[in-house]
Amino acid sequence: GDCLPHLKLCKENKDCCSKKCKRRGTNIEKRCR
């Protein structure tokens, strides 16, 4: 699945983010921020 033009795809969880997809602290999985 692709994301809308103004959204970015978080490859780790295939989620569409309005912001960056990045890790939080010691968490391994990336999340929409």
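Yeah, the Cβs are placed from backbone N, Cα and C, and that goes for glycine too.
Heads up, this one's the original sequence, none of the swaps are in it.
Copied over from Swiss-Prot, here are the features:
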- Leu4 to Ala: Biotinylated MCa: No significant change in stimulation of [3H]ryanodine binding to RYR1, and low decrease in cell-penetrating properties (MUTAGEN)
- His6 to Ala: Biotinylated MCa: No significant change in stimulation of [3H]ryanodine binding to RYR1, and important increase in cell-penetrating properties (MUTAGEN)
- Glu12 to Ala: Biotinylated MCa: 4.8-fold increase of stimulation of [3H]ryanodine binding to RYR1, and very important increase in cell-penetrating properties (PC(50)=113 nM) (MUTAGEN)
- Arg24 to Ala: Loss of stimulation of [3H]ryanodine binding to RYR1, loss of induction of calcium release from sarcoplasmic vesicles, and loss of induction of long-lasting subconductance state. Biotinylated MCa: Loss of stimulation of [3H]ryanodine binding to RYR1, and low decrease in cell-penetrating properties (MUTAGEN)
- Thr26 to Ala: 4-fold decrease of stimulation of [3H]ryanodine binding to RYR1. Biotinylated MCa: 3.4-fold decrease of stimulation of [3H]ryanodine binding to RYR1 (MUTAGEN)
Inter-residue C-alpha distance, Thr26 (mutagenesis position) and His6 (mutagenesis position) (nearest angstrom): 29
To the nearest Å, how far is the Cα of Leu4 (mutagenesis position) from the Cα of Glu12 (mutagenesis position)? 18
Between Arg24 (mutagenesis position) and Glu12 (mutagenesis position), how many Å separate their Cα atoms? 14
What does DSSP say about Arg24 (mutagenesis position): helix, strand or coil? coil
Reduced DSSP state (H/G/I helix, E/B strand, rest coil) at Glu12 (mutagenesis position) is coil
Can you give me the Cα-Cα distance between Glu12 (mutagenesis position) and His6 (mutagenesis position) in Å, rounded to a whole number? 19
Number of Cβ atoms other than its own within 10 Å, given for Thr26 (mutagenesis position): 5
Does His6 (mutagenesis position) have same-chain partners at least 6 apart in sequence with Cβ under 8 Å from its own Cβ, and which are they? Ser18
